[in-house]
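Asks: The structure follows.
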Amino acid sequence: MRSLRRVLLQLVLLAGVAFRGVRFDDAADAAAAAQGSSDLFELPSPSPTLALPGGGDEGASTEIIAAPWPGRHGLFTPPRSTSQPARAVVQPAADFGSQLQFYDNGTIQLVDLLSKLPRWQFSTGPPLSKHITTSKPDLNYVIYLDGSETSDLIEVHNGSGVRLPWKLEEFIAETPYIRDSFVTIGSKVSTTFVVNADSGEIIYKHSLPVALNEVGGPLVEEIPSKLDAARSGTSANIIVVVRTDYSISASDLGEHLFNWTRTSFTANYYARYGHQDMLAQSSCLRGNIPCIRTEGPPIKLYLPDSSSDNAIVLRPVNEVSAVDALEPLLPPKKLPQPAGESNVALDSAQNQTADIALGHFVPADTELTNSVTKFSYRWLFPTFLMLLIMACLVKLADASKYCRQFVIRFLKPFMRDEKLMDPRGKSEGTSKRRKARKKDGLINSTQIFSASDKEGNGTGGSTEAQSNKAHDSTNVELPNGLNGRQIGKLCVYSKEIGKGSNGTVVFEGSYGGREVAVKRLLRSHNDIASKEIENLIASDQDPNIVRMYGFEQDNDFVYISLERCRCSLADLIQLHSVPPFSNTKGTDIELWRQDGLPSAQLLKLMRDVVAGIVHLHSLGIIHRDLKPQNVLISKEGPLRAKLSDMGISKRLQEDMTSVSHHGTGFGSSGWQAPEQLRHGRQTRAIDLFSLGCLIFYCITKGKHPFGEYYERDMKIINNQFDLFIVDHIPEAVHLISQLLDPDPEKRPTAVYVMHHPFFWSPELCLSFLRDTSDRIEKTSETDLIDALEGINVEAFGKNWGEKLDAALLADMGRYRKYSFESTRDLLRLIRNKSGHYREFSDDLKELLGSLPEGFVQYFSSRFPKLLIKVYEVMSEHCKDEEAFSKYFLGSSA
């Protein structure tokens, strides 16, 4: 059956080649003869035409065709007759005549080619290109033209770019275009200028779209009188210039991001000779202006030289169909003909088209043919007959298939071997053996799935096992108006909620009555699907990993049903960092405090991410693509961060600490560790590097420690990060600088990060400072005391008494004396005052705040580096002591 279809396809292709070769043979020759390129602009194809019907001979018509001259910028071929097409190629011999030039500032100028002097000029409006960008240094969304010959639109969002499926004009027609919180709008404005080619006077100007108060009114003064003068019988030549401005503007929730304009021109030249009604289009030019141009040659349109007394005959016509405003033409008049011998001259009695010239001409040969006219009669019947035969063969092939199925069903009761019941002629045993030979396929994943359930090891116990075979998908209608597809237990809705790499798309769906997010992957990437399914099963039941409820597959795709979440961490940060939505009253989400520090909610979300990494690393799984877009926020209950998108994750074998140099999957640009960019060995430390970037991203409302997206990878390799923006949070600087260490061996473990002072609660901070004070009060170790006293300059600036309120100084002076230059005395003060907090007066309690939150904030706001500096000293001297081990978990791993 397949061979028969292949033969039919080859017959169709051969018929198409024969059809096209005969039909367009002459057109192809003419196109090859006229092929040329311009270094000024790109001339579109097909070229515009102006049809002039024949006046005396019925059925004959004349057609003027605009097409590029070979090897000439802005020049066009002479017209050809539809009844007797000519193959003449006429080339200019010298630069005589005039030149229409377009400049970047929007000016049009007509220049005499002989004297090189301008004859006239006028402005068409603003400059041809504009590009205005917001002053925001963290612009992470832009749409631009790639500058290639195809002029495709590129959309860049959060460091990743995608080629949009529209051209510029199509994209503007589709606007407004909404992506997340970004709104892009477009406009197209066309302005028409009708200009006297001799004087440069604007006869008429019109722009679309226009304001309502301008509709019906003249856009240029004295337009009616100028139009009357153009029709008064003077031998005026006309140039029609159409300027089209395409503008794109984008904003992010009302805040302007960028806008730019691209301009294109269309110019048409009409010659009026001897009589007011004698008008013909002699040339046409189109050119696209690049969206950003600072300098360069002007765009040119060559006009005919009318200084010659020689003339050729132009046929009379009754109307000009391409220009509605022009009046009927009268009997034939003579146009100026270039000087020289053996030029082409066509008589009006021959019903042929005159060669309306651009510049002077050189001799040319003319050859006429009627092959195009004869085609419709010679090839119409054979083509129809061939199509009829192929349709009959296709129907016959389908009939044979149905007959075969009928025979199999008829003989089914008489068959003893159940293997022969497969209508495809393949036994079930053979199919299973063939499937078992697939490597890294979904079958292996399913077997691993079942094995984990049987072992009862606590991982993946709640996930339902799936069938090895692919299901047939059926379309279903849902009560909420959505359409969907049913694949096994899974229903995939048509509503798309996200996209990923390798053709991955995420849809809304339901699995066994539960709302889920359905991740659809191509079966050609089944190794990615298998890896993600395997690692999701292994990490199931952890609250900080997105749960997988099951998976299904059909002939084309693999569908993974995942826990439905509210949004990604990137979406949450971007939304709440915008002033109208940040810390909005009446909502239960507050990510940053009034002083700009991360709130308890945001600290919990970051701690959830760390907890998820701790769980993966404990199972030997390296995520390898950690970024805000791959961290999801739970939909139900309090905010909780969950790790997702484990398509390129890697599970280490026992006793392994890294992936080889040839490991596949290298994460996302801007979030990869330097060893990933260099394709080196990949250990758990690559997740810690990405975590450092993610923590910085959360604290700074979407900033990145390595700058803008286009420079991040280079700065990561060169270790050029900037933490200045978080300098007011010393604990964050201490942690992030460790996580971004270029040496993976020096990066801390995920367990260490989870217990770092950056994530400590106020109660734990106060407990650590009090335990440290108790420790140094009972010791005579000079090394420890000297180390603590050595941080006084960085911790409080040598005199901590200057930064305390007078009421607190008066209260502490009643009991004992303190040295304002001693770190040990400052820690003693914190320990004593926290222990006697209940004895304070109401005024002093109000000054210090509640215990422990307000109390810790009072001292940390005055001595921001005290906690982290004391932590560094105690980590070096006392981290192995039992009393301090709870503060330094994971630091020695």
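Any Cβ shown, glycine's included, is placed from N, Cα and C.
Although substitutions are noted, the structure shown does not include any of them.
Sharing the feature lines straight out of Swiss-Prot:
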type	residues	note
DOMAIN	491-759	domain 'Protein kinase'
BINDING	Ile497, Gly498, Lys499, Gly500, Ser501, Asn502, Gly503, Thr504, Val505, Lys519	ATP binding site
MUTAGEN	Lys519 to Ala	Loss of autophosphorylation
ACT_SITE	Asp625	active site, proton acceptor
DOMAIN	762-890	domain 'KEN'
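Help me see these features in their spatial surroundings.
Replies: For Val505 (ATP binding site), the Cβ neighbour count at a 10 Å cut-off comes to 16, with all displayed protein chains included. Under DSSP, Val505 (ATP binding site) is assigned to a strand (E or B) in the three-state scheme.
Within its own chain, Lys519 (mutagenesis position) has Gly500, Thr504, Val505, Val506, Tyr559, Ile560, Leu562 as residues 6 or more apart in sequence whose C-beta sits under 8 angstroms from its own. Look at Lys519 (mutagenesis position): DSSP puts it in a strand.
Across the domain 'KEN' (762-890), DSSP assigns 92 helix, 0 strand, 37 coil.
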Asks: Looking at the binding-site residues Ile497, Lys499, Ser501, Gly503, which has the shortest Cα distance to Asp625 (active site, proton acceptor)?
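Replies: That would be Ser501, nearest by Cα distance.
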Asks: Which residues of the same chain, at least 6 positions away in sequence, have a Cβ lying under 8 Å from the Cβ of Lys499 (ATP binding site)?
Replies: Val505, Val506
Asks: According to DSSP, does Asp625 (active site, proton acceptor) sit in a helix, a strand, or coil?
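Replies: DSSP call for Asp625 (active site, proton acceptor): coil, neither helix nor strand.
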